[in-house]
Amino acid sequence: MADLEAVLADVSYLMAMEKSRSQPAARASKRIVLPDPSVRSIMQKFLEKSGDMKFDKIFNQKLGFLLLKDYAENVSESPCPQIKFYEAIKEYEKMETPDERLTKAREIYDHHIMVEMLAHAHNYSKESLQHVQYHLLKQNVPPDLFHRYVLEICDQLRGDIFQRFLESDKFTRFCQWKNLELNMQLTMNDFSVHRIIGRGGFGEVYGCRKADTGKMYAMKCLDKKRIKMKQGETLALNERIMLSLVSTGQDCPFIVCMTYAFQSPDKLCFILDLMNGGDLHYHLSQHGVFTEQEMIFYASEVILGLEHMHNRFVVYRDLKPANILLDENGHVRVSDLGLACDYSKKKPHASVGTHGYMAPEVLAKGVAYDSSADWFSLGCMLYKLLKGHSPFRQHKSKDKNEIDKMTLTQDIELPNEGLSKDCRDLLEGLLKRDVPDRLGCRGKGPTEVKEHPFFKDVDWQTVYLRRMTPPLIPPRGEVNAADAFDIGNFDDDEVKGVKLQDGDSDLYKNFNIVISERWQNEIAETIFEVVNQDADKAESKKRSKQKIKVAVEEKDSDVIVHGYIKKLGGPFTSAWQTKYGKLYPSRLELYPESLTAKPELVFMDQIEDVCAEMQTIKGETAIIVKLRDGFKEPKICLTNSDEISLKEWHTSLRTAHKVSQELLQRMGRKAIKIYGVNHDPMLSESERPGSVTRAFLNRASSVDSGV
């Protein structure tokens, strides 16, 4: 029965992989629904405050670029050829060979430069034109040939085109997507978990599928009780920090990166790139030792992975074949950053890693080190790929102390036969015991390793684009991992007496994260167009039913903020009711959700206070608006599942109330100076609420632009 279950788990996993590979969106079992377009009001303020309303911030986000492109090509009344020009250049920059680049460069010149020159519409500098012409004449086509044009294209786009985009519905759609991203709270329900594919000291790794996009990932689940039992909290949090460091910004195809991290009451979960091809240790045992030509491939991709880490001041500290994972096409990524360390502010001293791969300075007590440790480990790993064992396990010794002693004291004697001169020189350079003499530590970092004669035939751009041919391609249609029975299970009795306290939860309060760039790429590759089409239909249908229109409130009135918000109301004020709120300097208007009736009005002088701290009311974080005596309710409670909107409403309400109070106090003092008493003689007794302030607000509200 166990064998049958294992087979069924493998079949289910492989089917999910195949469908995710061809049509990931078709595998989505959960639909994304974008927030209402009114969220633009909130998001525009939020983006302005965070400095993210600038052209570069939006243009360099995947979804921002796609929506700006959509506006330029399908909405803008004036032609916008810059986008296609930009995309052609980006395609050129990814070309592998000089011949490919030359063909593409000539195509770009003919279709985007010459055509505009003939039409006297080439609005770019003479220097950019001459630079391209000169290099094309020489048939010299470096990847950055059109870099000057890219800068000028961006300068043109950030002008009138970008300003018109910000006033369009496409920017509203960007606000909707960004709001969705920033409010994401993942749980286990957002993933379909498949078979186990690995196990570590604190937990297991599973194959999984993201429910709303159909994309396959690896889910690394760490058990909080097991972490507590082994006092591994620092290690778990460090892995989360290191993964976010290497996963943010420019993507690295040679590191197993993280897209999400979230937690359940008993688990810490990392959502990582899924690698289906097994690890180099496994393939070394199956394939046997590699030739130098085969080893060059793995060395080149691993070097680019290390370069990515070192550029972010991260030292990996655990480089070995078992941590180098293959994808289904045979390309590799460095995995498991549990021992990685940020050395930007303080260099580490700890002796951590795997015996036989640790550098002498790591083994030496109290010695500070940095990226130097990884270059030594690289030498050890490459030696093992060529010879089948670590250079410090000549006699297959398993005595850790003996291995460490050899690492600290023994000069490596490379065999005379079986190694080329360049390969021997590379390994000797990487395995130097003295850090200043070691290759990679002489002042130029990864560059001096890449420039070593052993890699003289390597085109590093080709390596980066993953177009170098792998020496080994894992078998398709197989799960390249041990079966669940062999991987085994943890003994639950080990953690039976471990109790999680409130203080344990506090340790992980900042654990959750969404890596923006990677989430946006996932959306763009899967469901972006489908969700946009569904949202367009739903919004059009909703607008047709609304009797009260709220179009472009920001421009047509002095509304401070508007959008959907929930108010505690109903019988016995026991239920949260959805309202459409509009905040003006003098009042708060709360419309029914359908926008089919007049609003409930709350004037600023009726408000005693907007509490500085939000409170938990009926399980929701709520804004508390205290009202003055005589009002039918002692307070108004407002909430929103959208955390950004809730904070912006809270800030705006407090600010509006404070400003109105200051204004009313000034008006009161003026009345005393003019009339000698604190009242307005223009009001009758029936109109006077007790001070001049209400009269002022009533008159002010009559001139506010309403609905």
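Note: Cβ is positioned from N, Cα and C throughout, glycine not excepted.
For all the noted positions, this structure keeps the original residue and models no substitution.
Per Swiss-Prot, the feature active site, proton acceptor maps to Asp318; the stated evidence is sequence analysis. Cβ neighbours within 10 Å of Asp318 (active site, proton acceptor), excluding its own Cβ and spanning all shown chains: 22.
Swiss-Prot lists Ile197, Gly198, Arg199, Gly200, Gly201, Phe202, Gly203, Glu204, Val205, Lys220 with the feature ATP binding site. Val205 (ATP binding site) falls within a strand segment according to DSSP.
The domain 'RGS' annotation in Swiss-Prot covers 54-175.
Taken from Swiss-Prot, the feature domain 'AGC-kinase C-terminal' applies to 456-523.
One mutagenesis experiment catalogued in Swiss-Prot, Asp3 to Lys, is accompanied by this note: Failure to restore locomotion or avoidance to the aversive compounds octanol and quinine in animals lacking endogenous grk-2.
In Swiss-Prot, a published mutagenesis experiment is listed as Leu4 to Lys, annotated Failure to restore locomotion or avoidance to the aversive compounds octanol and quinine in animals lacking endogenous grk-2.
Under the heading of mutagenesis, Swiss-Prot lists Asp10 to Ala and annotates it as follows: Failure to restore locomotion or avoidance to the aversive compounds octanol and quinine in animals lacking endogenous grk-2.
The Cβ of Arg106 (mutagenesis position) has 14 neighbouring Cβ atoms from other residues within 10 Å, across all protein chains displayed. In Swiss-Prot, the entry for mutagenesis Arg106 to Ala states: No effect on ability to restore locomotion or avoidance to the aversive compounds octanol and quinine in animals lacking endogenous grk-2. The structure shown retains the original residue.
If you draw a 10 Å sphere around the CB of Tyr109 (mutagenesis position), it holds 18 other CB atoms from the protein chains shown. Among the mutagenesis experiments that Swiss-Prot reports, Tyr109 to Ile is described with the note: No effect on ability to restore locomotion or avoidance to the aversive compounds octanol and quinine in animals lacking endogenous grk-2.
Mapped onto three states, the DSSP output places Asp110 (mutagenesis position) in helix. Around Asp110 (mutagenesis position), no same-chain residue six or more apart in sequence has its CB under 8 Å from its CB. Among the mutagenesis results in Swiss-Prot, Asp110 to Ala has the note: No effect on ability to restore locomotion or avoidance to the aversive compounds octanol and quinine in animals lacking endogenous grk-2. The residue drawn here is the original one.
When secondary structure is read from DSSP and collapsed to three states, Lys220 (mutagenesis position) falls in the strand class. In the structure as shown, the Cβ atom of Lys220 (mutagenesis position) sits within 10 Å of 26 other Cβ atoms. Record note (Swiss-Prot), mutagenesis Lys220 to Arg: Failure to restore avoidance to the aversive compounds octanol and quinine in animals lacking endogenous grk-2. Failure to rescue defective egg laying and locomotion in grk-2 mutants. The unchanged residue is displayed.
Packing around Arg587 (mutagenesis position) is summarised by its Cβ count: 23 other Cβ atoms lie within 10 angstroms of its Cβ, all protein chains included. Experimental mutagenesis at this site is recorded by Swiss-Prot as Arg587 to Gln, annotated: Failure to restore locomotion in animals lacking endogenous grk-2. Reduced ability to restore avoidance to the aversive compounds octanol and quinine in animals lacking endogenous grk-2. Failure to restore avoidance to octanol and quinine in animals lacking endogenous grk-2; when associated with E-567.
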Can you give the largest Cα to Cα distance in Å, as a whole number, for the residues Ile197, Gly198, Arg199, Gly200, Gly201, Phe202, Gly203, Glu204, Val205, Lys220 that bind ATP in the record?
15
Select the closest residue to Asp318 (active site, proton acceptor) from the following recorded positions, measuring between CA atoms: Arg199, Gly201, Lys220.
Gly201
Filter the mutagenesis positions Arg106, Tyr109, Arg587 down to the ones within 10 angstroms of Gly203 (ATP binding site), Cα to Cα, kept in sequence order.
none
Return only the integer: C-alpha distance in Å from Lys220 (mutagenesis position) to Arg106 (mutagenesis position).
47
Rank the binding-site residues Gly201, Gly203 by the number of other Cβ atoms within 10 Å of each Cβ, and give the residue at the low end.
Gly201
Arithmetic mean of per-residue pLDDT over the domain 'RGS' (54-175):
94
